[in-house]
Amino acid sequence: MTAVNIWKPEDNIPREILAILSKPHPNYQLAFLNIIQLLKTQRRTGWVDHGIDPCESISDHMYRMGLTTMLITDKNVDRNKCIRIALVHDFAESLVGDITPNDPMTKEEKHRREFETVKYLCESIIRPCSESASREILDDWLAYEKQTCLEGRYVKDIDKYEMLVQCFEYEQKYNGKKDLKQFLGAINDIKTDEVKKWTQSLLEDRQAFFDSLKE
């Protein structure tokens, strides 16, 4: 009977980082930062698949999301929590990769891999540095993943909004010749009133741009 290979985060850590972790007294801070560095070099799959070269990295996306959350004016929102959630919401992709709906993987398996990665990073690499950081990062990631708080919902919307902004930037860069309309489907997933307003303003600017190409 053939054994089933189950994906595990620890099996996907680069050799040079494993070398750090295998030392008698591992430098866990360095190992963690080296893993996060992978987000700076991994390109966002959706743009790669549409021939955008060069395109943004996962880290680029999360950084601008974090800054965007600072623009929230809703007084009921803890913006500092939003910033934290934005910074960690995709950090499992450092080992899992940027999986899209076009990839041959179920949503359940994608979630399992990401959750296992977050647990592994928090328990095995971050906790030896800081127990409080380990708990906070896991809690913030779950707040986004499970949408358990207002801040998680705002960051979910800003995830979509930032992608739409990036889409428009690439449409402008390629003078409207790249067909990126499929990314506009994210508009319907935005729930909060404030981010809806941002999106409507963005769409008006986008329409004006495409109208100008017809002149």
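Each residue, glycine too, has its Cβ placed from N, Cα and C.
Every position carries its original residue.
If you check Swiss-Prot, you get these features:
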- 58-164: domain 'HD' (DOMAIN)
- H61, H89, D90, D159: divalent metal cation 1 binding site (BINDING)
- H89 to A: Abolishes activity (MUTAGEN)
- D90 to A: Abolishes activity (MUTAGEN)
- E93 to A: Abolishes activity (MUTAGEN)
- E93, D98, I99: divalent metal cation 2 binding site (BINDING)
- H111 to A: No effect on activity (MUTAGEN)
Residues in the domain 'HD' (58-164) per DSSP class, helix first, strand next, coil last, are 76 helix, 0 strand, 31 coil
The sparsest Cβ environment within 10 Å, among the recorded positions D90, D98, D159, is found at D98
Give the distance between the Cα atoms of H111 (mutagenesis position) and D159 (divalent metal cation 1 binding site), rounded to the nearest whole Å. 17
Are there residues of the same chain, six or more positions away from I99 (divalent metal cation 2 binding site), whose CB falls under 8 angstroms from its CB, and which are they? T45, E93, M105, K110, R113
Cα distance (Å, whole number) from D159 (divalent metal cation 1 binding site) to D90 (mutagenesis position): 10
Ranked by the number of other Cβ atoms within 10 Å of their own Cβ, which of the mutagenesis positions H89, H111 ranks first? H89
When you average the Cβ positions of H61, H89, D90, D159 for the divalent metal cation 1 site, which other residues in that chain have a Cβ within 8 Å of that mean position? I58, M62, M65, A86, V155, E162
Counting only residues 6+ apart in the same chain, whose Cβ is under 8 Å from the Cβ of H61 (divalent metal cation 1 binding site)? R44, D90, E162, M163, Q166
